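Read through the structure below, which is laid out as structure tokens, and then see the notes.
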Amino acid sequence: MSFKSIFLTGGVVSSLGKGLTAASLALLLERQDLKVAMLKLDPYLNVDPGTMNPYEHGEVYVTDDGVETDLDLGHYHRFSSVQLSKYSTATSGQIYTKVLTKERNGEFLGSTVQVIPHVTNEIINVIQSCADHHKPDILIVEIGGTIGDIESLPFLEAVRQFRCEHPQDCLSIHMTYVPYLRAAKEIKTKPTQHSVQNLRSIGISPDVILCRSEAPLSTEVKRKISLFCNVPEHAVFNAIDLERSIYEMPLLLAKENISDFLLNKLGFSPKPLDLSDWQDLVEALCDKERQHVRIGLVGKYLEHKDAYKSVFESLFHASVPANCSLELVPIAPESEDLLEQLSQCDGCLIPGGFGTRSWEGKISAARYCRERNIPCFGICLGMQALVVEYARNVLDKPLANSMEINPETPDPVVCMMEGQDSVVKGGTMRLGAYPCRIAPGSLASAAYKTDLVQERHRHRYEVNPSYIERLEEHGLKIAGVCPLGELCEIVEIPNHRWMLGVQFHPEFLSKLAKPHPLFIEFIRAAKAYSLEKANHEHR
């Protein structure tokens, strides 16, 4: 086999941070001059997370080729330089759909279709296809769910078979939780022992056990885990809870020397690891002594911390080159004191979303920021809110609206895109990377410093082309359009400190090592506004 595979499973509890671990391992392996590919296998029966409630699943991350995926792929992107595509994700829903389609087409020649071998063979095909497409030195495969879940069994069986076929080219990492009982003042290893027993009963013996814990594990505890879980003591690693930032994870794993162990196990020769640049970025990110800036997030799903994961992370990325310390203030659009909360912020971000709930609150936030010259950034639905507010209060169209909110509006300044009226919701939006031509002399041009960019999209609605001329006559600047059909991509409010809306999702391209330019300029504008307010108060 031309590539090596690392399979990452989780046990004891969910939300262990497998995605962050996989992303951090990718960073460490890339620093060894190895090409890494990544694959997330999700056991749920949905075909993809595109139609799932953000409160249940969190953010939907979109790849360049237009695939709606799990938010863990966002972690992969932000930590490493791996290329992500439709080959980087698979769900049980996709697997079963493929198997049943083949059965209907007669490809199994009348055989009884079963989980083994037909479903497991399809899972193995997914693993092989990812490697064939991306051609990595090492493929990291994260298996969603927790050992013991019935949904994960076909994936684990496929991994067992794959390991049997390629025993020298595969390695299994099992991530577990090691709890600390405060009353007894003891660290308990029994849950880890049982989780490994479950995994071994399926036929997979882990090569590495990565223990998540509140505090560092002693040598004695590691020795006990080694003894009862049948792994060498030097193959038991510790991932303690991170106190400052998720971006400390690669530094923590590097300190544990886990990448050296993995490389030796897979037949590579480790090189000295230099993470000084990453360390500097983390220190800058966590520096609380910098200028304090408050950003209000006026969003629909703020109760779920993962619903806007990429937006949150992009703001923090931008705080490093902007040299400030961010405080993110969640503001419910339905709040009675919405405007009072906004008045205490240095900038406002209105993220994407769907549906009528909270729409008018976003309109109010946009108006407040426009009239009071507060930096404001609208993304996707947020941009549409900026345009509708402008039409209502500057064009004097009080009934202007989006057709998503009110299909009967007399002034549909935001309308459904042509061909988007399908009753099938999954995977039918305008998805993936499209070009955007930037207008010279605009805020966007100052940020991008180029006249053509590629950005990722996920939407059905657009600024109504029949209203664009009137909007421009009243001062709204169309700062970016898609050359493929002249779709409005970026709008800017004139004579304003910094107010910009984008139809795309710039948060999907931001990294700690390469923050997105629009987020940088937004945070810089908010910082300047914060300093201006502080100077005014001290006069």
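Cβ atoms here come from the backbone N, Cα and C positions, even for glycine.
Original residues throughout; no substitutions modelled.
Model, not experiment: these values are computed from the prediction.
Marked as active site by Swiss-Prot: HIS505 (among others). Under the heading CTP binding site, Swiss-Prot lists SER14, ASP149, ILE150, GLU151, LYS188, THR189, LYS190, PRO191, THR192, GLN193, LYS224. Residues annotated as Mg(2+) binding site in Swiss-Prot, with sequence analysis given as evidence: ASP72, GLU142. Annotation comment: Swiss-Prot describes 294-532 as domain 'Glutamine amidotransferase type-1', evidence class sequence analysis. According to Swiss-Prot, the natural variant THR89 to Ile carries the annotation: In strain: L2. What Swiss-Prot says about the natural variant SER314 to Ala is this: In strain: L2. Among the sequence features in Swiss-Prot, the natural variant ARG372 to Gln is noted as follows: In strain: L2.
Long-range Cβ contacts of ARG372 (variant position) within its own chain (separation 6+, distance under 8 Å): SER343. Cα-Cα distance from ASP72 (Mg(2+) binding site) to THR89 (variant position): 10 Å (rounded to the nearest whole number).
Under the DSSP three-state reduction, THR89 (variant position) is assigned to strand. Of all the recorded positions in the list THR89, GLU142, HIS505, the shortest Cα-Cα distance to ILE150 (CTP binding site) is found for GLU142. Put simply, SER314 (variant position) is 41 Å from LYS224 (CTP binding site) when counted between their Cα atoms. The Cβ of SER14 (CTP binding site) has 12 neighbouring Cβ atoms from other residues within 10 Å, across all protein chains displayed. Across the residues the record lists as binding CTP (SER14, ASP149, ILE150, GLU151, LYS188, THR189, LYS190, PRO191, THR192, GLN193, LYS224), the two Cα atoms farthest apart are 30 Å from each other. Within the set of recorded positions (THR192, SER314), the lowest number of other Cβ atoms found within 10 Å of a Cβ is recorded at THR192. Following the DSSP three-state reduction, the secondary structure of LYS224 (CTP binding site) is helix. The two recorded residues, GLU142 (Mg(2+) binding site) and THR89 (variant position), show a Cα separation of 10 Å. For THR89 (variant position), the same-chain residues 6+ apart in sequence whose C-beta sits under 8 angstroms from its C-beta are LEU39, LYS40, ASP42, ASP48, VAL67, THR69, ASP70, LEU73. Nearest neighbour of SER314 (variant position) by Cα distance, taken over the binding-site residues SER14, LYS188, THR192: SER14.
Comparing the binding-site residues ASP72, LYS188 by how many other C-beta atoms lie within 10 angstroms of each C-beta, the top residue is ASP72. Counting every protein chain shown, 27 other Cβ atoms lie within 10 Å of the Cβ of GLU142 (Mg(2+) binding site).
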